[in-house]
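Peer 1: Below is a structure I'd like to ask you about.
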Amino acid sequence: MSTYDEIEIEDMTFEPENQMFTYPCPCGDRFQIYLDDMFEGEKVAVCPSCSLMIDVVFDKEDLAEYYEEAGIHPPEPIAAAA
């Protein structure tokens, strides 16, 4: 599977009300990926309007702050890397 680009999680916009990260797509829409999907290992954000996809660069430990911002708990405890 080929992706359009590789984007750091810090460069994406987090929408706490949807628990979703977005990033502008060249088609005018936005790439989307859900926080829980990322927690489960998904690293590809998809644009709902075209066929483009991007790789999202993050560490699982990075997600804790976004769960806190959304006011929810992660599906399981996030352990710091040893």
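Using the three backbone atoms N, Cα and C, a Cβ is placed for every residue, glycine included.
Swiss-Prot lists Cys25, Cys27, Cys47, Cys50 with the feature Fe cation binding site. Under the heading domain 'DPH-type MB', Swiss-Prot lists 3-59, citing sequence analysis as support. For Tyr4 to Ala, Swiss-Prot lists a mutagenesis experiment annotated as follows: Impaired interaction with ATS1/KTI13. Swiss-Prot gives this note for the published mutagenesis Asp5 to Ala: Impaired interaction with ATS1/KTI13. The mutagenesis experiment Glu8 to Ala is recorded by Swiss-Prot, whose note states: Little or no effect on interaction with ATS1/KTI13. The note that Swiss-Prot attaches to the published mutagenesis Val56 to Gly is: Resistance to zymocin. Sensitive to thermal stress, diphtheria toxin, and caffeine.
Could you give the neighbours, burial and distances for every feature on this list?
Peer 2: DSSP classifies Cys27 (Fe cation binding site) as coil under the three-state reduction.
Annotation for Tyr4 (mutagenesis position): spatial neighbours Pro26, Leu52, Met53, Ile54, criterion Cβ-Cβ under 8 Å with sequence separation of six or more.
In three-state terms derived from DSSP, Asp5 (mutagenesis position) belongs to an extended strand segment.
Around Glu8 (mutagenesis position), the C-beta neighbours below 8 angstroms that are at least 6 residues distant in the chain are Val56, Val57, Phe58.
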Peer 1: I want to check the contact list for Cys50 (Fe cation binding site): same chain, sequence separation of six or more, C-beta distance under 8 angstroms. What comes out?
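Peer 2: Cys25, Cys27, Asp29 - these are the non-local Cβ neighbours of Cys50 (Fe cation binding site), listed in sequence order.
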Peer 1: Applying a 10 Å Cβ distance cut-off over all chains shown, what neighbour count does Cys27 (Fe cation binding site) have?
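Peer 2: For Cys27 (Fe cation binding site), the count of other Cβ atoms within 10 Å is 13.
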